[in-house]
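Trainee: Encoded as structure tokens, here's the structure I'll be asking about.
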Amino acid sequence: MSSRKKNILKVIILGDSGVGKTSLMHRYVNDKYSQQYKATIGADFLTKEVTVDGDKVATMQVWDTAGQERFQSLGVAFYRGADCCVLVYDVTNASSFENIKSWRDEFLVHANVNSPETFPFVILGNKIDAEESKKIVSEKSAQELAKSLGDIPLFLTSAKNAINVDTAFEEIARSALQQNQADTEAFEDDYNDAINIRLDGENNSCSC
């Protein structure tokens with residue numbers, strides 16, 4: 001029997017409507033692709049068992065959130081408790097790339113993370129299967145953005161052709177697990193501090 005601890009990792013996928021968030025989620029979890037997905041209202045999630053670095057077992061919840069502005073307010077309620085945030089843009093859509101920083105900032109405002117400076121993000125430039133003439137966002141521009149936001153890992157992907165999706169989500173799982181463990185340790189430290197303060201108070205309040 002394995003003694004390995006199983007963790008539940010929550011991963012949020014953000015980005016403009018139509019960049020391929022739902023397609024990426026289904027490609028990774030189910031290894032399937034469809035062009036018939038409807039716009040996500042609020043949020044939806046799928047789960048997948050993952051093994052990180054060969055010996056760490058976890059259940060990853062991949063949350064797909066609304067990209068359309070009229071549905072965004074429904075999705076922010078699901079940001080809290082996230083262990084990693086994936087920011088997706090479409091390499092054929094300049095505005096979706098320009099909005100990456102806004103999505104990151106919105107997440108940090110609503111997610112209430114313990115340490116915004118160190119919280120893990122991953123950027124995915126999707127639809128690299130598109131014809132070269134239709135690609136607008138260069139890899140260099142994406143690398144510069146990723147660096148400016150704190151050296152965020154960047155992957156160019158194709159949900160349609162299953163390019164780089166598994167590799168990207170391996171990094172996402174690793175980052176999420178590290179964040180999950182850091183949050184757990186911080187909670188345990190705070191809990192132990194609270195217990196020690198209470199015990200010290202009881203010891204100092206003796207009756208004379």
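Just so it is clear, glycine is given a Cβ too, placed from its N, Cα and C backbone atoms.
According to Swiss-Prot, the record shows the following:
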type: BINDING; residues: 17-23, 33-40, Gly67, 126-129, 158-160; note: GTP binding site
type: MUTAGEN; residues: Thr22 to Asn; note: Constitutively in the GDP-bound conformation. Causes loss of function during vacuolar morphogenesis. Does not suppress the zinc, caffeine and calcium sensitivity of CCZ1 mutants
type: MUTAGEN; residues: Gln68 to Leu; note: GTP-bound stabilized constitutively active mutant. Complements the fragmented vacuolar morphology of YPT7 null mutant cells. Does not suppress the zinc, caffeine and calcium sensitivity of CCZ1 mutants
type: MUTAGEN; residues: Lys127 to Glu; note: Reduced nucleotide affinity leading to increased turnover between GDP- and GTP-bound states without the need of a guanine nucleotide-exchange factor. Suppresses the zinc, caffeine and calcium sensitivity of CCZ1 mutants
type: MUTAGEN; residues: Asp129 to Gly, Asn or Ala; note: Reduced nucleotide affinity leading to increased turnover between GDP- and GTP-bound states without the need of a guanine nucleotide-exchange factor. Suppresses the zinc, caffeine and calcium sensitivity of CCZ1 mutants
type: MUTAGEN; residues: Thr157 to Pro; note: Reduced nucleotide affinity leading to increased turnover between GDP- and GTP-bound states without the need of a guanine nucleotide-exchange factor. Suppresses the zinc, caffeine and calcium sensitivity of CCZ1 mutants
Trainee: Looking only at C-alpha atoms, tell me how far Ser23 (GTP binding site) is from Thr157 (mutagenesis position), rounded to the nearest Å.
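Mentor: Computed Cα spacing between Ser23 (GTP binding site) and Thr157 (mutagenesis position) is 11 Å.
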Trainee: Translate the DSSP assignment of Gln35 (GTP binding site) into the three-state scheme.
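Mentor: For Gln35 (GTP binding site) - judged by DSSP and reduced to three states - the answer is coil.
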Trainee: Are there any residues in the same chain, six or more apart in sequence, whose C-beta is under 8 angstroms from the C-beta of Thr22 (mutagenesis position), and if so which?
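Mentor: Listed in sequence order, they are Tyr37, Thr40, Asp44, Asp64.
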Trainee: Measuring Cα to Cα, how far is Lys127 (mutagenesis position) from Gly20 (GTP binding site) in Å?
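Mentor: Given the Cα positions, Lys127 (mutagenesis position) is 8 Å from Gly20 (GTP binding site).
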Trainee: Can you grab the distance from Ser17 (GTP binding site) over to Asp129 (mutagenesis position)? Cα atoms, rounded to a whole Å.
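Mentor: Between the Cα atoms of Ser17 (GTP binding site) and Asp129 (mutagenesis position), the distance comes to 18 Å.
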Trainee: Tell me, if you would, which residue among Ile128, Ala159 (binding-site residues) has the fewest other CB atoms within 10 Å in the structure shown?
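Mentor: Fewest other Cβ atoms within 10 Å, among the binding-site residues Ile128, Ala159, is found for Ile128.
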Trainee: Based on DSSP, name the secondary structure state of Thr22 (mutagenesis position): helix, strand or coil.
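Mentor: Looking at the DSSP assignment, Thr22 (mutagenesis position) belongs to a helix.
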Trainee: Check the recorded positions Ser17, Ser23, Thr157 for other C-beta atoms within 10 angstroms of each C-beta and report the one with the most.
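Mentor: Output for this query is Thr157.
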Trainee: Go through Gln35, Lys127, Asp129, our recorded positions, and report the one whose Cβ sees the most other Cβ atoms within 10 Å.
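Mentor: Going through Gln35, Lys127, Asp129 one by one, the largest Cβ count within 10 Å is at Lys127.
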Trainee: Relative to the Cβ position of Gly20 (GTP binding site), how many further Cβ atoms are located within 10 Å?
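Mentor: Other Cβ atoms within 10 Å of Gly20 (GTP binding site): 24.
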Trainee: Cα-Cα, whole number of Å: Thr157 (mutagenesis position) versus Ile128 (GTP binding site)?
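Mentor: Given the Cα positions, Thr157 (mutagenesis position) is 6 Å from Ile128 (GTP binding site).
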Trainee: Within 10 Å of the Cβ of Lys38 (GTP binding site), how many other Cβ atoms can be counted across all chains shown?
Mentor: 6
Trainee: Report, in whole Å, the straight Cα-to-Cα distance of Asp129 (mutagenesis position) from Gln35 (GTP binding site).
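Mentor: A Cα-Cα distance of 14 Å.
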Trainee: Give the distance between the Cα atoms of Lys38 (GTP binding site) and Asp129 (mutagenesis position), rounded to the nearest whole Å.
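Mentor: That separation, Cα to Cα, works out to 21 Å.
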